[in-house]
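> Sharing a structure, written as structure tokens. Questions coming.
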Amino acid sequence: MDQYCILGRIGEGAHGIVFKAKHVETGEIVALKKVALRRLEDGFPNQALREIKALQEMEDNQYVVQLKAVFPHGGGFVLAFEFMLSDLAEVVRHAQRPLAQAQVKSYLQMLLKGVAFCHANNIVHRDLKPANLLISASGQLKIADFGLARVFSPDGSRLYTHQVATRWYRAPELLYGARQYDQGVDLWSVGCIMGELLNGSPLFPGKNDIEQLCYVLRILGTPNPQVWPELTELPDYNKISFKEQVPMPLEEVLPDVSPQALDLLGQFLLYPPHQRIAASKALLHQYFFTAPLPAHPSELPIPQRLGGPAPKAHPGPPHIHDFHVDRPLEESLLNPELIRPFILEG
């Protein structure tokens, strides 16, 4: 740490504390993520190892945050990243109104280029959300925080935990306890982020997993084996029954959004993971080639992380799984009235 001068604290994520720092010799500004170990014999935490492995296995890409160095410090170690001025969550919080369509297209285009690059390298991020999409001083968006990333198995033979992705951006198969999944979980998250940019607020702001499913089925309708054949194979299928809910047209959810945007959004927000549009294919969608065209990064808003007015939106949800099947319904739900219309009695 002697080679760096700490300039301030940026924040604290699920996988470590992040500081803004300056390299003493070169003057380069970086972001230092300090990861502590409880005991030296523990070795590196799995999530930290995944982040290092994922970033080191991928060649430099302008849409993925650059890992510059890794070094031990005290009872842990430090990751040195290129410094990014802000993140997409701050952009949404500080926007006085929904972003201009050209701005939404630009952010989404950069996100899709980063996701396409990750998926081409067999990396599933598993925690895409606005707070993990960093913004540089020049307006460039880059994907960060690969602490939950995994190299996925194309043949679907590997089992993974379903407790990944922040709840508002968590794919339905994860909410149903899926242990076998692929890049489709990232594509659902991209759809949620796109919807949030178009709407100015999250589409599915559930306070627990059941409420999250209720928000989803209120728009997509109640899932069934005819629409989603793999549904019956999921571990948590039939643990709770939902009333039949017909899909809501996206033009009613987002009445001021263009047909092209709604068409692309609808191709991300699909129950069957294999039917969701791939990031590389989405980049060729007519949405990006109709007026207004994507804005140049220099035309995008860049709010500061520190200082400025207090954010209007409340903090995002935690990663923890706070619904228990055996617990009484009223004890598991923060807002029972919101989901009661969707739940079958008895």
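Cβ coordinates come from backbone N, Cα and C, glycine included.
Every residue here is the original one, so none of the noted swaps is modelled.
From Swiss-Prot, here are the annotated features:
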type     : residues                                                             : note
DOMAIN   : 4-288                                                                : domain 'Protein kinase'
BINDING  : ILE10, GLY11, GLU12, GLY13, ALA14, HIS15, GLY16, ILE17, VAL18, LYS33 : ATP binding site
ACT_SITE : ASP127                                                               : active site, proton acceptor
MUTAGEN  : THR161 to Ala                                                        : Impairs CDK2 T-160 phosphorylation and activity
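Give me the local environment of each listed feature.
Under the DSSP three-state reduction, GLY16 (ATP binding site) is assigned to strand.
DSSP gives ASP127 (active site, proton acceptor) a coil state; it is part of no helix or strand.
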> Any idea which of the recorded positions GLU12, ASP127 has the thinnest Cβ neighbourhood at 10 Å?
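Comparing Cβ neighbour counts within 10 Å for the recorded positions GLU12, ASP127 gives GLU12.
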> What is the separation, in Å, between the Cα atoms of ILE10 (ATP binding site) and ASP127 (active site, proton acceptor)?
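Each residue's Cα considered, ILE10 (ATP binding site) and ASP127 (active site, proton acceptor) end up 19 Å apart.
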> At a 10 Å cut-off from the C-beta of GLY16 (ATP binding site), count the other C-beta atoms across all protein chains.
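Excluding its own Cβ, the number within 10 Å is 22.
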